[in-house]
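Novice: Please find one structure pasted underneath; my questions will follow.
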Amino acid sequence: MEAARRPRLGLSRRRPRPAGGPSGGRPWFLLGGDERERLWAELLRTVSPELILDHEVPSLPAFPGQEPRCGPEPTEVFTVGPKTFSWTPFPPDLWGPGRSYRLLHGAGGHLESPARSLPQRPAPDPCRAPRVEQQPSVEGAAALRSCPMCQKEFAPRLTQLDVDSHLAQCLAESTEDVTW
């Protein structure tokens, strides 16, 4: 009887928020210059409330669509046996650890300009193809000289990936517990 008195709960669809406010519901990267800078300053204040933005606000990081574009990457051709393959290399990593923006300096929350915080070195050319680097061979005291499961000797020219691959294969085929 008590269940009959309770109202039934039901699910209802969420109504979209009305497109109000200064931005009109447009994404930040499509806004005009002044409004975009105001939102950027507001974001910086939100991240660090003790921040004082009386002076110039650090420049806004470039949106991926605003970065300079270059033509199609040149294809590299290589031959394996009788077949010839073409390959387009990946572009270089433009946002690696040396390219990050450091806007806040220390615990005090003082702003730094991204240009002052980055080391002074030439920016990488986004149109330049990356160099293929050889992986160093396994050397040193920590390197295994042979497989602990099958006792196969590892050649000194093998890379760490080759050694790890062999160890994984041996471990997968093994039915014994191995203590390292």
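Placement of Cβ uses the backbone N, Cα and C atoms for every residue, glycine included.
Okay, these came from Swiss-Prot:
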BINDING   C147, C150, H166, C170  Zn(2+) binding site
MUTAGEN   C147 to A  Abolishes binding to ubiquitin. Abolishes binding to ubiquitin; when associated with A-150
MUTAGEN   C150 to A  Abolishes binding to ubiquitin; when associated with A-147
MUTAGEN   D164 to A  Abolishes binding to ubiquitin
MUTAGEN   C170 to A  Abolishes binding to ubiquitin
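Can you tell me where each of these features sits in the structure?
Specialist: Under the DSSP three-state reduction, C147 (mutagenesis position) is assigned to coil, being neither helix nor strand.
Summarising the environment of C147 (mutagenesis position), the number of other Cβ atoms within 10 Å of its Cβ, over all protein chains shown, is 16.
The number of other CB atoms found within 10 A of the CB of C150 (mutagenesis position), across every protein chain shown, is 12.
In the structure as shown, the Cβ atom of D164 (mutagenesis position) sits within 10 Å of 13 other Cβ atoms.
Secondary structure at C170 (mutagenesis position), taken from DSSP and collapsed to helix, strand or coil, is helix.
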Novice: I want to check the contact list for C170 (mutagenesis position): same chain, sequence separation of six or more, C-beta distance under 8 angstroms. What comes out?
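Specialist: Correct list: C147, M149, C150.
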Novice: Note the Cβ centroid of C147, C150, H166, C170, the recorded Zn(2+) site, then list each other residue of that chain whose Cβ lies within 8 Å of it, in sequence.
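Specialist: Not counting the recorded site residues, we get P148, M149, Q151, K152, L167, Q169.
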